[in-house]
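Below is one structure, written out as structure tokens, with a few remarks after it.
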Amino acid sequence: MTMEHGEDCCVKVAVHVRPLIGDEKLQGCKDCVSVVSGKPQVQIGSHSFTFDHVYGSSGTPSAAMFEECVAPLVDGLFQGYNATVLAYGQTGSGKTYTMGTACKEGSHIGIIPRAMATLFDKIDKLKNQVEFQLRVSFIEILKEEVRDLLDPATAAVGKLENGNGHATKLSVPGKPPVQIREASNGVITLAGSTEVHVTTQKEMTACLEQGSLSRATGSTNMNNQSSRSHAIFTITLEQMRKADPIMTLDGMPIEEMNEDYLCAKLHLVDLAGSERAKRTGSDGLRFKEGVHINRGLLALGNVISALGDEKKRKEGAHVPYRDSKLTRLLQDSLGGNSKTVMIACISPADINAEETLNTLKYANRARNIQNKPIVNRNPVADEMKRMRQQIEYLQAELVSARGGVVLDDVQGLRERISMLEQKNEDLCRELYDLRNHGYTDPCEPELQKIGTGYTKGEGLKRSLQSTEPFDVPMTDSVRAGSPKDIDDEVAKEWEHTMLQDSMGKELNELNRQLEQKESEMKMYGSDTVALKQHFGKKLLELEEEKRAVQQERDRLLAEVESLNADGQTHKLRDAQLQKLKTLEAQILDLKKKQENQVQLLKEKQKSDEAAKKLQEEIHSIKAQKVQLQHKIKQEAEQFRQWKATREKELLQLRKEGRRNEYERHKLQALNQRQKLVLQRKTEEAAMATKRLKELLEARKSSGRDNSGMNGTSPGSHMTEKSLQKWLEQDLEVMVHVHEVRNEYEKQSQLRAALGEELAILKQEDVMSGAASPPRGKNGNSRANTLSPNARQARIASLESMVTISSNTLVAMASQLSEAEERERAFSGRGRWNQLRSMAEAKSLLQYIFNVAADARCQVREKEMEIKEMKEQMTELVTILRHSESRRRETEKQLKQREQAAVTATTSPGNGNGSVKHSADDSNTPLSPVAVPAQKQLKYSAGIVNSPSKGVPAFNKQHLKMVPMAQLPVGKKVSIAGQSGKLWRWKRSHHQWLLQFKWKWQKPWKLSEMIRHSDETMTRTRPRPQLLPHRPQRVM
């Protein structure tokens, strides 16, 4: 395989920020990674990084990752360029999901399925021009062993369970292991791996699925399906392009040497994630796998650091490819013959801030790696090209020999042929690129327009020929013209004729409408004339009637005048008028009477109506009264119920208020304690981080001084004290790194506890109406003890503390990352470069031995002290338990004595008996007795502090109530001997009863006690002596 040199290009780096997963949300994790809007820039804490692409979070959507990053690599694969897609990141950051390594048939999630689909789509488009061959291989690196995942024997072994419950894999006996080989041209190959020829996407997906099932996976605390190995899925594409044939002198093509071979590989790498044993909870086999994973990733990080350092690259520094099989296989992808895209998968959770920061740092270094991708051609193609040039040279010489052509002309022809071939190749390549990118010829729209115009012209011709009434005779001048002019004239005449026809039709339509309107107008005019004639006739008839009426009036007037002329008629008229007047007078009188009767009836009707109205009002008032009374009762009952409900609610609110106040104080105290703890831990972390930073800066400056000294005087060497000081400083740095690491772990645990409580409270807040709210680790539910306001206050306080803790974690992660990075730079051989002789090494080794011995002795002494303190603590715990049990027993007996005393003193008619029982019970070992003390009783014997007589010595003593068990033995004996006289004296004085009650009862019952004491003294008399035997205990 030969290679054509290309231009250098940098490794492209894309960052994929996955969202928070369910476990992280339950822990209350916050986003510690922010993406600058509109820019491929990521910020975490005080660090800022710029990459080629950023996906997820507030950056570019993840769906665009393939088109922007991987699709160009697939296109380059058809041009003969190798390509690599590398997924790197912490365990559980989404590498396998992003790559799609574990996809199944029909899935389109991930880079690998989409790459396969794009690859076969392009093959389908070019299969008529190029002959393709596809091969795939799938390997994994498990515990520094290369395993073939496509080998049927390996796949048939499957997974077995070992004693620890972990899944492991067995090797196939008799099968040689896969070996890494390097060809003469520097290409890395795998000897013994299986390469499967595929022709369809389904076959390739089946190979991927088979290898994924055989890959080593396991469950950890951070991921249920964690990849335990580095997986590399390789697609090899071979192309055979047909070139232009070479013609012989006889014009016959040479068929045997007209092909071009290209071979390119696409490596899709899914790395196992870096992990910490404390976070993953791995042990046994899982722990060993994690160690090998971290070792391979460390070697990869060293390779990235060596290639990304421009100074080392210019100096030609050694790149440790051979430190790991992973870096050995990725030698071409990192700094070699490949176009490489690195996808850094990160988690935005604050608990993963340190690992996220380290991933971003490695990805940032990877951007500085320079690759040199070149076109990979088959050696057969080179040989064909060489033979083609030789044939052309021989043909030119033969032509020159036969035709006597001058050699200079032959040379010129050769140059011209080379130039034309080069131009032809460029044109072919351009045509190939245009076809691949779906290029469209800009002349095609114009050709379509011309074709459309020509088709339209043909249609016009056919229409003109079919239109016989509009045929126009052609003149001689037209006949004599060219065919093009004739066609134009015919087209114009046909268009004019069609226009005239359309206009004629429009005019006919207008005439028809006009005639219709005129006929309507005529019809309306004839109707108007008929109406006019009708109303004229009516007017004439009315005039005739008017004249007839006037004539009748005149005739009647004449008759009246003729009647007035007759005298007899006049007398009769007078008589009739007189009679008429009399009748009119009677009518008037009757009308007046009628009017009076009507008026009386109206008044009676009014009075009846008033009475009826009053009766109705009375009934209405009575009904309203009954309703009002009923309403008053209802209102009173409702008010009583309302008042009772309100009082009940008020009591509940008061009780709730007291409970809330208690909860508030309790939460305030809890928040204050947690804030103090958080503040203390934060301050300790800040101090440790600050001290670590100072030590690192001091070591860095001392390292520069030492390097400068060594550079100025190569022969000089450090003194013994300088070496010891330097070693002490390095040990101090390691100790502080360990301290910061411990503080980081404590802060993480505190952060997890706060997050868990916050998640539980938020879930309870959402499900506050549920019957059984979720419980925490201690099994207690806060839903029954926290009110909504208290819960919200607690949530706000926890969110504030979680934010502070998250910021602290991010800052500590940044410092730890820097410390580990510097420690990595000083580790290995770099730490001991300052030693110049064996004597210095021996001296330093002796000093290290002394330091280790002293440390071991101090550890042993501390262990002995811890053991002694544990023993003392055990003894003190035992004593404390015994004391606590005695205290509980004492409190129980004291409570029983108090109940017995209260029962005895409050029983009516049994004052003496009560006093006797109480007094006799006081002789028990744990009963109170009167002994001298510095505290005096508030009240002396007697009623209302009356001075006591007859017993001055006893009343003047200072008394104190103490348990009998705390008295010495001699005191107990003396008290036992004097008890008879003492209690006889108490029973002979009834005033002691009041003093006893005042001592043990409630103060506000003093007046009742005094009255009861006076009544008791008047009714009872003291007995002459006490009974000799001890009475039973009053319970």
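Heads up, the Cβ atoms here are built off N, Cα and C, so glycines get one too.
Every protein chain considered, the tally of other Cβ atoms within 10 Å of the Cβ of Thr91 (ATP binding site) stands at 23. According to DSSP, Thr91 (ATP binding site) is assigned to coil rather than to any helix or strand. Look at Swiss-Prot and you will find Gly89, Gln90, Thr91, Gly92, Ser93, Gly94, Lys95, Thr96 tagged as ATP binding site, backed by sequence analysis.
The domain 'Kinesin motor' annotation in Swiss-Prot covers 10-369.
Under its mutagenesis entries, Swiss-Prot includes Lys971 to Ala with the note: Loss of nuclear targeting.
Among the mutagenesis experiments that Swiss-Prot reports, Lys972 to Ala is described with the note: Loss of nuclear targeting.
According to Swiss-Prot, the mutagenesis experiment Lys986 to Ala carries the following note: Reduces nuclear targeting.
Under the heading of mutagenesis, Swiss-Prot lists Arg987 to Ala and annotates it as follows: Reduces nuclear targeting.
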Among the binding-site residues Gly92, Gly94, point out the residue whose Cβ has the most other Cβ atoms within 10 Å, with all shown protein chains included in the count.
Gly92
Across all chains shown, how many C-beta atoms besides its own are within 10 angstroms of the C-beta of Ser93 (ATP binding site)?
28
Tell me, roughly as an integer, the mean pLDDT over the domain 'Kinesin motor' (10-369).
81
DSSP secondary structure for Thr96 (ATP binding site), reduced to helix/strand/coil, please.
helix
